[in-house]
Amino acid sequence: MPKRGKKGAVAEDGDELRTEPEAKKSKTAAKKNDKEAAGEGPALYEDPPDQKTSPSGKPATLKICSWNVDGLRAWIKKKGLDWVKEEAPDILCLQETKCSENKLPAELQELPGLSHQYWSAPSDKEGYSGVGLLSRQCPLKVSYGIGDEEHDQEGRVIVAEFDSFVLVTAYVPNAGRGLVRLEYRQRWDEAFRKFLKGLASRKPLVLCGDLNVAHEEIDLRNPKGNKKNAGFTPQERQGFGELLQAVPLADSFRHLYPNTPYAYTFWTYMMNARSKNVGWRLDYFLLSHSLLPALCDSKIRSKALGSDHCPITLYLAL
């Protein structure tokens, strides 16, 4: 299908910010490259107008939003719910809620239409991890986790089955500062891949959420300085590539915008990274290939505030 578009910062949870100037070509170019590498150049991303029809001209019938909110209560105080009300998705997926189900903010009941709400959080770690799925339509079936005890202790996955697809929202484990959880992350990646492959063999799959990896160099601002940092190690990038191939799944944003640079979904709170757009693309909508004819658009709402991540939106014509 026709393509619609046209190349970092540090993994979340506080890894050090590194920048590296590009190769010098001339004095003027060198200054410009140095500024852009330091996050000071005009390397901003403008979300283009929403495309609400499929390649065949069918109008979009489903709108899904995903957002790592970095704590539900703080996100609500920062007016995150106002954005959701304006965006008006059919399904809303939230990650890093940091909130047990019995302590959910009452304001969540004010979301118009999103009355079917499902939550998962660690049973023994208040204020850590957690995901939510809110829907206008009642799913046929909802389950939690990936069926593997090692990986189902931290409230990271919700699966909702609908008539024509299965939706998985996930908050993938971070390899951590100093890569202290990289080995665990690799075990997770393998188990998650097998789980998703099983789901996708029965019904078309949509996977969304904070997948905690920038797949290619175009997906973060300073790739050279982050190859040994969580979110951009060779192991994590390889694991993501294997996920795409084995399930198989397509990265909806790169399918439509293969060469669009500076399109990020996460910015560390340090060093004014967001205002300089020194970011990472860690949040994704991945689709079964059979859903690509229904893909209308995959959006990065980079101007929406309320978290160190921004929301992303998917339009499908089902």
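For all residues, glycine too, the Cβ spot is worked out from N, Cα and C.
For the mutagenesis of Lys6 to Arg, Swiss-Prot gives this note: Lack of acetylation, does not stimulate the YBX1-mediated MDR1 promoter activity and alter nuclear subcellular localization; when associated with R-7. Does not inhibit interaction with HDAC1, HDAC2 and HDAC3. Absence of increase in nCaRE binding activity. The structure shown keeps the original residue.
While the structure shown retains the original residue, Swiss-Prot records the mutagenesis experiment Lys7 to Arg with this note: Lack of acetylation and does not stimulate the YBX1-mediated MDR1 promoter activity and alter nuclear subcellular localization; when associated with R-6.
Mutagenesis annotation in Swiss-Prot: Asp13 to Ala, described as Reduces nuclear localization; when associated with A-12; the structure shown retains the original residue.
Listed in Swiss-Prot is the mutagenesis experiment Lys24 to Ala, annotated as follows: Enhances the interaction with TOMM20. Inhibits rRNA binding, interaction with NPM1, nuclear localization and modulates its endodeoxyribonuclease activity; when associated with A-25; A-27; A-31 and A-32. Inhibits ubiquitination; when associated with K-25 and K-27.
One entry in Swiss-Prot concerns the mutagenesis experiment Cys65 to Ser. Its note says: Does not abolish NO-induced nitrosylation. Enhances NO-induced nuclear export. The secondary structure of Cys65 (mutagenesis position), as reduced to three states from DSSP, is extended strand.
Annotation note: Asp308 (Mg(2+) 1 binding site) sits in a coil segment as assigned by DSSP. Swiss-Prot lists Asn68, Glu96, Asp308 with the feature Mg(2+) 1 binding site, giving sequence analysis as the kind of evidence.
Long-range Cβ neighbours of Asp70 (mutagenesis position) (same chain, at least 6 residues apart, Cβ-Cβ under 8 Å): Glu96, Lys98, Ser307, Asp308, His309. Looking at Swiss-Prot, the entry for mutagenesis of Asp70 to Ala says: Strongly reduces AP endodeoxyribonuclease activity.
The note that Swiss-Prot attaches to the published mutagenesis Cys93 to Ser is: Does not abolish NO-induced nitrosylation. Abolishes NO-induced nitrosylation and translocation from the nucleus to the cytoplasm; when associated with S-310. In the three-state DSSP reading, Cys93 (mutagenesis position) counts as strand. The Cβ of Cys93 (mutagenesis position) lies under 8 Å from the Cβ of Ile64, Cys65, Ser66, Trp67, Val131, Gly132, Leu133, Leu134, Ile158, Leu167, Thr169, Cys208, Gly209, each on the same chain and at least six residues away in sequence.
Under its mutagenesis entries, Swiss-Prot includes Cys93 to Ala with the note: Abolishes partially the redox activity.
Taking the Cβ of Cys99 (mutagenesis position) as centre and 10 Å as the limit, one finds 24 other Cβ atoms among all the protein chains shown. Quoted from Swiss-Prot, the note on the mutagenesis of Cys99 to Ala is: Does not abolish the redox activity.
Every protein chain considered, the tally of other Cβ atoms within 10 Å of the Cβ of Cys208 (mutagenesis position) stands at 26. One mutagenesis experiment catalogued in Swiss-Prot, Cys208 to Ala, is accompanied by this note: Does not abolish the redox activity.
Less than 8 angstroms from the CB of Asp210 (active site, proton donor/acceptor) sit Asn68, Gln95, Glu96, Ala170, Tyr171, Val172, Phe266, Leu282, Asp283, His309, each of them six or more residues away in the same chain. Asp210 (active site, proton donor/acceptor) falls within a strand when secondary structure is assigned with DSSP. Sequence annotations record features per position, and here Swiss-Prot assigns active site, proton donor/acceptor to Asp210 based on experimental evidence.
If you look up Swiss-Prot, you'll see Asp210, Asn212, His309 marked as Mg(2+) 2 binding site, on the strength of sequence analysis.
A mutagenesis experiment is reported in Swiss-Prot for this position, Asn212 to Gln or Asp, and the note states: Decreases AP endodeoxyribonuclease activity.
Under the heading of mutagenesis, Swiss-Prot lists Asn212 to Ala and annotates it as follows: Abolishes AP endodeoxyribonuclease activity. Residue environment of Asn212 (mutagenesis position) contains 26 other Cβ atoms, counted within 10 Å of its Cβ in all protein chains.
DSSP assigns Lys299 (mutagenesis position) to a strand segment in the three-state reduction. A 10 Å cutoff on Cβ-Cβ distances gives Lys299 (mutagenesis position) a total of 23 other Cβ atoms nearby, all chains included. For the mutagenesis of Lys299 to Ala, Swiss-Prot gives this note: Reduces the interaction with TOMM20. Abolishes localization in the mitochondria; when associated with A-301. The structure shown keeps the original residue.
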Got a sec? Which of these recorded positions, Lys303, His309, has the most Cβ atoms within 10 Å?
His309
Of all the binding-site residues here, Glu96, Asp308, which one's CB has the most other CB atoms within 10 A?
Glu96
Could you give the Cα-Cα distance between Lys299 (mutagenesis position) and Asn212 (mutagenesis position), in whole Å?
18
